[in-house]
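In what follows, a structure is listed as structure tokens, so that the remarks can point back to it.
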Amino acid sequence: MAENKHPDKPLKVLEQLGKEVLTEYLEKLVQSNVLKLKEEDKQKFNNAERSDKRWVFVDAMKKKHSKVGEMLLQTFFSVDPGSHHGEANLEMEEPEESLNTLKLCSPEEFTRLCREKTQEIYPIKEANGRTRKALIICNTEFKHLSLRYGANFDIIGMKGLLEDLGYDVVVKEELTAEGMESEMKDFAALSEHQTSDSTFLVLMSHGTLHGICGTMHSEKTPDVLQYDTIYQIFNNCHCPGLRDKPKVIIVQACRGGNSGEMWIRESSKPQLCRGVDLPRNMEADAVKLSHVEKDFIAFYSTTPHHLSYRDKTGGSYFITRLISCFRKHACSCHLFDIFLKVQQSFEKASIHSQMPTIDRATLTRYFYLFPGN
């Protein structure tokens with residue numbers, strides 16, 4: 001019989017039916033104007049592919065910050081974080097409190113570390129007089145590329161973390177490569193850097209091996225801000241206000257199209273695996289430029305040539321774990337150790353794995369954030 005040759009999968013059928021019912025319900029809510037969405041959000045919802053409408057609705061409700069919106073999202077969208085439509089199936093093991101509570105460094109620990117490691121750590125300015133600034137650039141919507149669902153969670157999370165660490169955060173969204181470069185130059189020229197002790201630059205978008213994509217990017221007409229350009233904008237020649245101060249660059253973006261996992265045998269013999277020729281650093285150039293480019297450290301969400309993954313209803317795995325590690329360990333660990341803990345959280349490989357990567361590190365001392373001081 002036909003039904004024996006093609007047995008139904010009842011759970012799959014029920015899941016699909018549930019999605020259809022939910023989408024129809026959301027369409028009625030939007031059409032009846034019960035939730036009073038902005039006109040641009042309505043248009044975005046109506047123009048979206050049917051399979052994407054639920055995620056467009058989530059983003060629109062997140063902007064409202066209303067009690068009704070919160071109840072709707074909690075009721076309909078509380079699902080397993082590892083099952084989101086082609087996104088990475090990575091285990092989110094960190095407890096919720098670690099994402100919301102920043103552990104503070106006690107005055108005694110602050111005094112001890114400053115006394116014992118005076119020559120080894122970057123000096124921290126007094127909280128009352130310093131003017132720390134941070135810049136977040138996030139591209140979510142693109143003319144030719146897919147929408148980055150869940151990116152709003154990354155903005156909210158990183159902004160909250162940096163504010164808790166004492167930074168005044170500037171957020172810019174939906175920029176072309178030229179627009180990103182212009183915003184960075186304006187940020188680098190801020191007078192507040194003179195009385196600051198450090199800065200954070202957070203870049204979140206689609207990406208390529210050598211740069212971060214602007215909103216107009218396509219294969220035919222690239223719109224990419226080269227990573228080299230960022231270093232040039234903030235180096236000691238062009239940004240004297242941050243000279244000899246830590247400049248931390250966080251990048252959430254793909255750096256190629258390969259997945260980050262491979263299969264190996266449980267054996268001590270060398271394994272054959274897919275490889276690529278990475279560009280070689282030129283030692284002479286590094287020495288020549290060391291006095292110009294110094295006190296940087298970049299932390300990328302993945303290795304060169306590989307993908308980076310994002311949960312449509314919770315944000316990117318990299319940013320989520322980064323925030324968690326900062327909130328738990330910034331009270332006692334310097335920056336490099338915090339980054340190492342983020343990498344360790346990705347150490348167990350799974351399908352669609354990624355490995356965050358520290359790059360272009362020219363810090364000459366340990367950078368402690370000393371939250372609470």
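Here the Cβ of each residue, glycine as well, is placed from N, Cα and C on the backbone.
Within the model, the domain 'CARD' (1-91) shows a mean pLDDT value of 60, rounded to a whole number. Positions annotated as domain 'CARD' by Swiss-Prot, on the basis of sequence analysis: 1-91.
Among the mutagenesis results in Swiss-Prot, Lys19 to Glu has the note: Severely attenuated LPS-binding, LPS-induced oligomerization and activation, and LPS-induced pyroptosis. The residue drawn here is the original one.
Annotation of the published mutagenesis Lys38 to Glu in Swiss-Prot: No effect on LPS-binding, LPS-induced oligomerization, and LPS-induced pyroptosis; when associated with M-40; the original residue is retained in the structure shown.
Quoting Swiss-Prot on the mutagenesis of Glu40 to Met: No effect on LPS-binding, LPS-induced oligomerization, and LPS-induced pyroptosis; when associated with E-38. Same-chain residues at least 6 positions away in sequence with a Cβ under 8 Å from that of Glu40 (mutagenesis position) are not found in this chain. DSSP assigns Glu40 (mutagenesis position) to a helical segment in the three-state reduction.
Applying an 8 A CB threshold to same-chain residues 6+ apart, the list for Lys53 (mutagenesis position) reads Thr23, Leu26, Glu27, Phe45. Quoted from Swiss-Prot for the published mutagenesis Lys53 to Glu: Complete loss of LPS-binding, LPS-induced oligomerization, and LPS-induced pyroptosis; when associated with E-54 and A-55.
For the published mutagenesis Arg54 to Glu, Swiss-Prot gives the following note: Complete loss of LPS-binding, LPS-induced oligomerization, and LPS-induced pyroptosis; when associated with E-53 and A-55. Summarising the environment of Arg54 (mutagenesis position), the number of other Cβ atoms within 10 Å of its Cβ, over all protein chains shown, is 20.
While the structure shown retains the original residue, Swiss-Prot records the mutagenesis experiment Trp55 to Ala with this note: Complete loss of LPS-binding, LPS-induced oligomerization, and LPS-induced pyroptosis; when associated with E-54 and A-55. Around Trp55 (mutagenesis position), taking its Cβ as the centre, 19 other Cβ atoms fall within 10 Å, counting all chains.
The annotation that Swiss-Prot gives for the mutagenesis experiment Lys62 to Glu reads: Severely attenuated LPS-binding, LPS-induced oligomerization and activation, and LPS-induced pyroptosis; when associated with E-63 and E-64.
Here the residue is the original one, but Swiss-Prot notes a mutagenesis experiment at this spot, Lys63 to Glu: Severely attenuated LPS-binding, LPS-induced oligomerization and activation, and LPS-induced pyroptosis; when associated with E-62 and E-64.
In Swiss-Prot, a published mutagenesis experiment is listed as Lys64 to Glu, annotated Severely attenuated LPS-binding, LPS-induced oligomerization and activation, and LPS-induced pyroptosis; when associated with E-62 and E-63.
Under mutagenesis, Swiss-Prot gives Asp80 to Asn with this note: Impaired NLRP6 inflammasome-dependent activation and release of IL1B and IL18.
Residues or ranges marked as active site by Swiss-Prot on the basis of similarity to another entry: His206 (among others). Residue density at His206 (active site): 20 other Cβ atoms are found within 10 A of its Cβ, drawing on all protein chains shown.
In sequence order, His206, Gly207, Thr208, Thr302, His306, Leu307, Ser308 are the residues near Cys254 (mutagenesis position), counting only same-chain partners six or more apart with C-beta under 8 A. For the recorded site, Cys254 (mutagenesis position), the DSSP three-state label reads coil. Per Swiss-Prot, mutagenesis Cys254 to Gly is noted as: No cell death.
The active site annotation in Swiss-Prot covers Cys254 (among others) and rests on similarity to another entry.
One mutagenesis experiment catalogued in Swiss-Prot, Asp277 to Asn, is accompanied by this note: Impaired NLRP6 inflammasome-dependent activation and release of IL1B and IL18.
Quoted from Swiss-Prot, the note on the mutagenesis of Asp285 to Asn is: Impaired NLRP6 inflammasome-dependent activation and release of IL1B and IL18.
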Could you give the Cα-Cα distance between Lys38 (mutagenesis position) and Trp55 (mutagenesis position), in whole Å?
-> 16
